[in-house]
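Worksheet for the structure shown next.
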Amino acid sequence: MKLTCVVIVVVLFLTACQLITADDSRRTQKHRALRSTTKLSLSTRCRIPNQKCFQHLDDCCSRKCNRFNKCV
């Protein structure tokens, strides 16, 4: 019984902490439109033009690999 009460109190405390910090973080994200595109390009490495590429991997930043296996 004691353990159940402690678990309930801890869960309520952690929930309250999350709600308090969620209020502080509202409207702090800048450049919202850029987030999805820059996040993808920063999280994956891509090859710049004239670097060696592989057509079946799509590893060029432009997603275009020519027949000489160079990024366009």
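Cβ atoms here come from the backbone N, Cα and C positions, even for glycine.
Under the three-state DSSP scheme, Arg47 (mutagenesis position) falls in the strand class. Long-range C-beta contacts of Arg47 (mutagenesis position), restricted to its own chain and to partners at least six residues apart, with a cutoff below 8 Å, comprise Cys53, Asp59, Cys60, Cys61, Cys71. For Arg47 to Ala, Lys or Gln, Swiss-Prot lists a mutagenesis experiment annotated as follows: Loss of toxicity.
Cβ neighbours of His56 (mutagenesis position) (same chain, under 8 Å, six or more residues apart in sequence): none. One mutagenesis experiment named in Swiss-Prot is His56 to Ala, and its note says 3-fold decrease of toxicity.
For Asp58 (mutagenesis position), other Cβ atoms within 10 Å of its Cβ number 12. Swiss-Prot lists Asp58 to Ala among its mutagenesis entries, and the accompanying note reads: 1.5-fold decrease of toxicity.
In sequence order, Pro49, Asn50, Gln51, Lys52, Cys53 are the residues of the chain that are 6 or more apart from Lys70 (mutagenesis position) and have a CB within less than 8 Å of its CB. Lys70 (mutagenesis position) falls within a strand when secondary structure is assigned with DSSP. For the published mutagenesis Lys70 to Ala, Swiss-Prot gives the following note: 117-fold decrease of toxicity.
Secondary structure at Asp58 (mutagenesis position), taken from DSSP and collapsed to helix, strand or coil, is coil.
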